[in-house]
Amino acid sequence: MKVQYCDSLVIGGGLAGLRAAVATQQKGLSTIVLSLIPVKRSHSAAAQGGMQASLGNSKMSDGDNEDLHFMDTVKGSDWGCDQKVARMFVNTAPKAIRELAAWGVPWTRIHKGDRMAIINAQKTTITEEDFRHGLIHSRDFGGTKKWRTCYTADATGHTMLFAVANECLKLGVSIQDRKEAIALIHQDGKCYGAVVRDLVTGDIIAYVAKGTLIATGGYGRIYKNTTNAVVCEGTGTAIALETGIAQLGNMEAVQFHPTPLFPSGILLTEGCRGDGGILRDVDGHRFMPDYEPEKKELASRDVVSRRMIEHIRKGKGVQSPYGQHLWLDISILGRKHIETNLRDVQEICEYFAGIDPAEKWAPVLPMQHYSMGGIRTDYRGEAKLKGLFSAGEAACWDMHGFNRLGGNSVSEAVVAGMIVGEYFAEHCANTQVDLETKTLEKFVKGQEAYMKSLVESKGTEDVFKIKNRMKDVMDDNVGIFRDGPHLEKAVKELEELYKKSKNVGIKNKRLHANPELEEAYRVPMMLKVALCVAKGALDRTESRGAHNREDYPKRDDINWLNRTLASWPNPEQTLPTLEYEALDVNEMEIAPGYRGYGAKGNYIENPLSVKRQEEIDKIQSELEAAGKDRHAIQEALMPYELPAKYKARNERLGDK
């Protein structure tokens, strides 16, 4: 039995995992990062548009602060987020930006003087004063009051990932790629590491640790049409589910991005629209102002995606050999702007669509993009299975609720890596491994036997056909628009596919370097994740954020102001067990209300929301009359916790 020991085990080599590894290594803890691929190829590198942080540096971000970022995030979540976690996030994001700058991220900087921008499809001159020169710049993104998204042209995730990975290397973090965690080792409700398969040799290795953190990204690849990389299959989430103890939160909350390139599915950043790009239909008409006259193309992603599909349903889609699509027009920005700030977008359009976006419109169609759901954790990032932590897209830390704002993803990845990383390091420093050898042997031998049984199986089912059918079922029935009959059909067929996945036969009988074997053990896990999504969507009879039920079109704050918790306590069951965690209105800093999109009466109000809003107004007016500043008012409305090193107030231009 091969065993490796460490203080801190991080599963996943993207931004969240690597930043958490920095936190533990800085505390003198021996840290191992496991990754399916070389870490600098992680999906974090695909993030283009930027990272939200309320610096308030540029002219168009004047007056920005944590309060505005917090309000945008809560409204964007459709009041589904944990507001205390959202506060932790917005307070730490400016610190993260500056830390990354110190580590070498070449943030795009402000140039003093006049510059031309496209706002609402009109050329506008913005004048940046001399005192702003050289400060970190920001661009506009959907669902925000200020231009808050800091960026490095349109390669933000790439530069951030390289900087954090290099910091790990500098600190001596042990990074091991081509390693896949296939089960968590746990005893008496505590996690002590993972059983890992070497993807090259096929060896099964036990990694024993004082604490384990999962940061394996989202589960987009359960869908056919997705912007996610091929490694984003949700198996990191699934191994937590398979413990029978850890729970998954809000798995039905799946975001569809408005502007993936059609039909390839490669993302064209929200920065295209933030910089002034517009959406057009088959007639060349700019249609978003018809639906959302205030925010237009920069409404929240769930809203824009729905409006696009509605418009196609009205017969305004562009016909193509691959299906219908709409147009993204960034030609109005001019070639210089595109070649300076949207270079990756230009290359993607040229390589994968054969067009120059400075001259022609790009074909786009909403596709699956982000997973708001994940391993449910507390504010410290710890799951119900003690000693198991999670961060980034793999987690339901729950600062996104039922819809994520653009730019809050890579921001959360780094900020969660910082905050959760501190709590994770504290846990690892104060924990001893109390694991019996026979328990360790049981987990390792169990996985060795499972791999052997898969290659020796006489099963008749084709794992590739099962996987492809799962993707079709999810696309057809659990997409942007949902309803009871389609969701019932999805749950029924996914359950049948899950049963079939237990009877697969594979032709390649090797235990090493065998992609067919990998599919054989991954697909049942992916189907469990897909069932959590579909069953959660079926049972949630309301529309909230990215979860849109055409048969229940209103947000229901009386019955559904809660968080879905999915678990799989019995390995023999074929459907997840669902329960719900109430969101306490009386602890919210912003009471549930009108989100700002569509009809004002399109939600069922909870009477507690009215009462809470009255309390908020009373506290605020009394403290303002007493001369208290916004920080004191915020503390009175909703206290929250942060690691000591991140509690300091953020400084901005014009602060007194």
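Heads up, the Cβ atoms here are built off N, Cα and C, so glycines get one too.
What Swiss-Prot records for HIS257, ARG273 is active site, and it gives similarity to another entry as the kind of evidence. Annotation source Swiss-Prot lists FAD binding site at GLY13, GLY14, LEU15, ALA16, SER42, HIS43, SER44, GLY49, GLY50, THR235, GLU393, SER409, VAL410, citing experimental evidence. Here the residue is the original one, while Swiss-Prot reports the published mutagenesis ARG301 to Lys with the comment No growth on fumarate, retains FAD cofactor, 15-fold decreased enzyme activity in vitro. Under the heading of mutagenesis, Swiss-Prot lists ARG301 to Glu and annotates it as follows: No growth on fumarate, loss of FAD cofactor, no enzyme activity.
Projection of Swiss-Prot feature records onto the structure.
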{"residue": "GLY13", "record": "FAD binding site", "Cβ contacts under 8 Å, 6 or more apart": "VAL33, LEU34, SER35, ILE37, PRO38, VAL39, SER42, ALA165, ILE175, ASP177"}
{"residue": "LEU15", "record": "FAD binding site", "Cβ contacts under 8 Å, 6 or more apart": "SER42, SER44, GLY157, MET160, LEU161, VAL164, GLY392, VAL410, ALA413, VAL414, GLY417"}
{"residue": "GLY50", "record": "FAD binding site", "Cβ contacts under 8 Å, 6 or more apart": "SER138, ARG139, PHE141, THR149, CYS150, TYR151, THR156, GLY271, GLY407, VAL410"}
{"residue": "HIS257", "record": "active site", "Cβ contacts under 8 Å, 6 or more apart": "THR227, LEU267, GLU270, ARG301, SER305, PRO366, MET367, GLN368, HIS369, TYR370"}
{"residue": "ARG273", "record": "active site", "Cβ contacts under 8 Å, 6 or more apart": "GLY142, PRO258, THR259, LEU279, GLU297, LEU298, LEU328"}
{"residue": "GLU393", "record": "FAD binding site", "Cβ contacts under 8 Å, 6 or more apart": "ALA16, GLY217, GLY218, TYR370, SER371, GLY374, SER409, GLU412, ALA413"}
Checklist entry - Whose Cβ, among the recorded positions SER42, SER44, ARG301, VAL410, has more other Cβ atoms within 10 Å than any of the rest? => result SER44
Item to check | Where the record names GLY13, GLY14, LEU15, ALA16, SER42, HIS43, SER44, GLY49, GLY50, THR235, GLU393, SER409, VAL410 as binding FAD, the maximum Cα to Cα distance in Å | outcome: 27
Checklist entry - So, in DSSP terms, is GLY50 (FAD binding site) helix, strand, or coil? => result coil
Checklist outcome for this item: According to DSSP, GLU393 (FAD binding site) sits in helix
